[in-house]
Amino acid sequence: MEPGGARLRLQRTEGLGGERERQPCGDGNTETHRAPDLVQWTRHMEAVKAQLLEQAQGQLRELLDRAMREAIQSYPSQDKPLPPPPPGSLSRTQEPSLGKQKVFIIRKSLLDELMEVQHFRTIYHMFIAGLCVFIISTLAIDFIDEGRLLLEFDLLIFSFGQLPLALVTWVPMFLSTLLAPYQALRLWARGTWTQATGLGCALLAAHAVVLCALPVHVAVEHQLPPASRCVLVFEQVRFLMKSYSFLREAVPGTLRARRGEGIQAPSFSSYLYFLFCPTLIYRETYPRTPYVRWNYVAKNFAQALGCVLYACFILGRLCVPVFANMSREPFSTRALVLSILHATLPGIFMLLLIFFAFLHCWLNAFAEMLRFGDRMFYRDWWNSTSFSNYYRTWNVVVHDWLYSYVYQDGLRLLGARARGVAMLGVFLVSAVAHEYIFCFVLGFFYPVMLILFLVIGGMLNFMMHDQRTGPAWNVLMWTMLFLGQGIQVSLYCQEWYARRHCPLPQATFWGLVTPRSWSCHT
């Protein structure tokens, strides 16, 4: 195609030159000399184009070969490949990807790629401008009301109160996670079967007690504020999920090693690295970047801190003035509906800030410090046209764990036809975990998240499936997100202040689990 096109262009050029030579004009000699120069320049550009295409093709081939090598190396060496599926097994009622495993490759986070586009960076700058507006409005209101220009961080100081106690509590949680699962695995690999099973199970039981009971006891006994409780509960859930992944991935290879199949047990250094790297799927090795960009680490930590300040300003200016005295007014459906609609804007802001601060900034900072190559912690969930796609792309780190150890293992136990049951199991585990986190952080039980996630979210997952495409479905998904966040912020804020305005004269079980905002209207 190229040589023929080049000859055709050259013939047209020469034809044009010939016509110009025959034209009776005064500068005919000039046109005669310019035609060979034009032909030579065209030939030179064709040669340059061919050279550039050849170089690009070679570089692309090298990149693809390297990606294939890294993908092959990222497969766990201690596991045998899964047998091929029997003929006819890939039906509509069965799961074709039963043996699919997480493959780690070097790739950047999606927002880092989008930040290279000036148009998207402008949206980022708009959010920074919004933070500046909150700061200016806070200073202006304080100056008008009290005659001083001083930013107060009372809400931030209260939320992170007793943080050193939470960090001290983290130490035994970490040591338990570091030592108990690995030592149990070593016992199963080397000791006699009866003795190893008993000691290993005892170690894991002690590990579970430390992780489950210690943070709850510290939070209740010392009445930790919400942000300090967040540190404990997130680390508690993270350590439990990482411990399970390590044992789930390493135990099959360890049992085969006992039978003399020559499979080595996981190294302690790989397990230690796994406890800090931003993934919940254990592998002996991960793709690594060649060096650490410390300016990138500092930038992400600074952005995470900015998101925390942003959230404090949103709560202090848009939520506290509205809900602080709501429980002291008579209940009305109109006030409840208006409070939910008022909370949609701060609710969606909080959702975006949590996403950006944790899933992008925090995880990327730790990934960069540990040279962890695979930065796909999320995908383009904002473009989702179905809730099933939203749940898969919002938090890829947790989704990979649920898909590998709840959904796929559920299919292995129940059969490939039980896709619906396995999916309901994923929703149940995720909803209970989210409700437990909210209960731990806020200090009371109010199953708003459980109902929204398990009931409403489960229904929307089956109703708004992947076959729903088009802009209208994306608008509908965002509308449901706005309303859901408004319901959560409104109801949880009302319950928070109701429990402070109407304390129980005597603590009872039903008094602790019954929402106080339903009856506290003084």
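Cβ atoms here come from the backbone N, Cα and C positions, even for glycine.
At each noted site, the model still has the original residue.
Annotated features, as they stand in Swiss-Prot:
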- H434: active site (ACT_SITE)
- H119: cholesterol binding site (BINDING)
- N389, R392, N395, H399, Y407, S430: acyl-CoA binding site (BINDING)
- K100 to R: In K-null mutant; does not affect ubiquitination and sterol-regulated stabilization; when associated with R-49, R-80, R-102, R-108, R-242 and R-299 (MUTAGEN)
- K242 to R: In K-null mutant; does not affect ubiquitination and sterol-regulated stabilization; when associated with R-49, R-80, R-100, R-102, R-108 and R-299 (MUTAGEN)
- T254 to A: Does not affect ubiquitination and sterol-regulated stabilization; when associated with R-279 (MUTAGEN)
- C277 to A: Abolished ubiquitination and sterol-regulated stabilization (MUTAGEN)
- T279 to A: Does not affect ubiquitination and sterol-regulated stabilization; when associated with R-54 (MUTAGEN)
- K299 to R: In K-null mutant; does not affect ubiquitination and sterol-regulated stabilization; when associated with R-49, R-80, R-100, R-102, R-108 and R-242 (MUTAGEN)
- H360 to A: Abolished cholesterol O-acyltransferase activity (MUTAGEN)
- H399 to A: Abolished cholesterol O-acyltransferase activity (MUTAGEN)
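Shown here: features listed in Swiss-Prot, placed on the structure.
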residue	record	Cβ within 10 Å
K100	mutagenesis position	12
H119	cholesterol binding site	7
K242	mutagenesis position	22
C277	mutagenesis position	23
K299	mutagenesis position	15
N389	acyl-CoA binding site	22
R392	acyl-CoA binding site	18
N395	acyl-CoA binding site	19
Y407	acyl-CoA binding site	20
S430	acyl-CoA binding site	19
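Rounded to a whole value, the Cα-Cα separation of S430 (acyl-CoA binding site) and H399 (mutagenesis position) is 10 Å. Around T279 (mutagenesis position), the same-chain residues six or more apart in sequence whose CB sits under 8 Å from its CB are F104, Y286, F372, D374, V397, D400, listed in sequence order.
T254 (mutagenesis position) and N395 (acyl-CoA binding site) have their C-alpha atoms 31 Å apart, to the nearest angstrom. On a Cα basis, C277 (mutagenesis position) lies 22 Å away from the residue listed as 'active site'. With the fewest other Cβ atoms inside 10 Å of its Cβ, the least crowded of the recorded positions T254, H434 in this structure is H434. Spanning the residues N389, R392, N395, H399, Y407, S430 that the record associates with binding acyl-CoA, the maximal Cα-Cα distance equals 16 Å.
When the Cα atoms are compared, N395 (acyl-CoA binding site) and H360 (mutagenesis position) turn out to be 10 Å apart. For the pair K299 (mutagenesis position) and H360 (mutagenesis position), the Cα-Cα distance reads 12 Å. Checking each of the mutagenesis positions (K100, K242, H399) against R392 (acyl-CoA binding site), the C-alpha distance stays within 10 Å for H399. For C277 (mutagenesis position), the nearest of the binding-site residues H119, N389, Y407 in terms of C-alpha separation is Y407. Taking the mean position of the Cβ atoms of N389, R392, N395, H399, Y407, S430 as the acyl-CoA site, the remaining same-chain residues with a Cβ inside 8 Å of that point are Y391, T393, W394, V396, V398, L402, Y403, V426. Across the structure, K100 (mutagenesis position) and Y407 (acyl-CoA binding site) place their CA atoms 12 angstrom apart. Cα-Cα distance from Y407 (acyl-CoA binding site) to H399 (mutagenesis position): 10 Å (rounded to the nearest whole number). H399 (mutagenesis position) has N389 as its nearest neighbour among the recorded positions H119, K242, H360, N389, going by CA to CA distance.
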